[in-house]
Amino acid sequence: MKEVIAVKEITRFKTRTEEFSPYAWCKRMLENDPVSYHEGTDTWNVFKYEDVKRVLSDYKHFSSVRKRTTISVGTDSEEGSVPEKIQITESDPPDHRKRRSLLAAAFTPRSLQNWEPRIQEIADELIGQMDGGTEIDIVASLASPLPIIVMADLMGVPSKDRLLFKKWVDTLFLPFDREKQEEVDKLKQVAAKEYYQYLYPIVVQKRLNPADDIISDLLKSEVDGEMFTDDEVVRTTMLILGAGVETTSHLLANSFYSLLYDDKEVYQELHENLDLVPQAVEEMLRFRFNLIKLDRTVKEDNDLLGVELKEGDSVVVWMSAANMDEEMFEDPFTLNIHRPNNKKHLTFGNGPHFCLGAPLARLEAKIALTAFLKKFKHIEAVPSFQLEENLTDSATGQTLTSLPLKASRM
């Protein structure tokens, strides 16, 4: 298992709320320390848009093959590890292209087109259960269940087992915690074993009887004569499930938070013009996706970032800060769904490792927000809501555990 870089020692936020809305910290780092060395973690930290983009795309100087990482996902147990042939986050081109191609079979544009009606049906069902005039917990009612149900459905597993998937994902994506890491690792190993034992028979069955789902697509996937074994498919779906669920759930919950607290007029504007929803989703990804970061290892000595970097140095790029760079985005600390270049955000990365699941996350968010906007004309915050008490650590930063709101059709 790789050494996990303790990024909390770099940020040193005093409250969960401060980490959830890290704008002051991002502004300070962009203005005062755009490329800076952090002695405690022995890392170089990069914040400016062009520098972050350079590190993510220039694999000849900044490699994904590394001994340290900021990502604490999954476990190093036999059942919970990522198969070597799809370790796309830990490889550079040309190896990376082959590994990514194997995985990309599950995320083709054709697949997305086929999935759209299914996602629409699930979103409509969840929103159909909400009553206007009453208090709705948007996390429990939509942001949390939608991605889980969608992923379970797209993978072709029985709908009755969806809640099991939620439990496993929550555990496998627990963040790094230096004080409790031994306990966290044990929980992850148990979850990985339970998941593996549950899914393996389903994969075996789908090899015999393929269907229109992700598991069957992975079983058919072939690049240069290489295919997945049943074992590899099980472990691969664990990665897909976790990444697909966490990202979308986070995006949906934070979008509703933003509509309630960042700019209350945006909801009404979207309600009156649903064509603006895709733009709003992009701005939420730029403005309200908290602290996203990735790490790379310096491949050879260079001064491309204006400092002397040595081979083997660890570099952490902060995409969230890059999304707030005023040299790229005008008035960056303001929510603006009409921003002409908001799709240039780096939330899903850049270069060879651009997030494979980005189109699915965008599609789910667009469908869910549109369906909600069609049903409810107005939303308002619940005065008793305390943000600090409703946040928890996750692999994607501070995650909302609850977000009550009042919605009305009038």
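Any Cβ shown, glycine's included, is placed from N, Cα and C.
Where a substitution is noted, the model still shows the residue that was there originally.
Under a cutoff of 8 A between CB atoms, and with a sequence separation of 6+ in the same chain, the neighbours of Cys355 (heme binding site) are Ala243, Thr247, Phe348, Gly349, Ala361. The feature heme binding site is assigned by Swiss-Prot to Cys355.
Classification of Ser394 (mutagenesis position) by DSSP places it within a strand. Ser394 to Ile appears in Swiss-Prot as a published mutagenesis result, with the remark: 30% of 15-beta hydroxylation activity (for progesterone).
Quoted from Swiss-Prot for the published mutagenesis Ala395 to Leu: 40% of 15-beta hydroxylation activity (for progesterone).
Quoting Swiss-Prot on the mutagenesis of Thr396 to Arg: Loss of 15-beta hydroxylation activity (for progesterone and deoxycorticosterone). Every protein chain considered, the tally of other Cβ atoms within 10 Å of the Cβ of Thr396 (mutagenesis position) stands at 19.
Among the mutagenesis results in Swiss-Prot, Gly397 to Pro has the note: Loss of 15-beta hydroxylation activity (for progesterone). The residue drawn here is the original one. Cβ contacts within 10 Å of Gly397 (mutagenesis position), excluding its own Cβ and spanning all protein chains shown: 22.
Of all Cβ atoms in the protein chains displayed, 26 besides its own lie within 10 Å of the Cβ of Gln398 (mutagenesis position). The mutagenesis experiment Gln398 to Ser is recorded by Swiss-Prot, whose note states: 30% of 15-beta hydroxylation activity (for progesterone).
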Determine the most Cβ-crowded residue among the mutagenesis positions Ser394, Ala395, using a 10 Å radius around each Cβ and all protein chains in the structure. Ala395
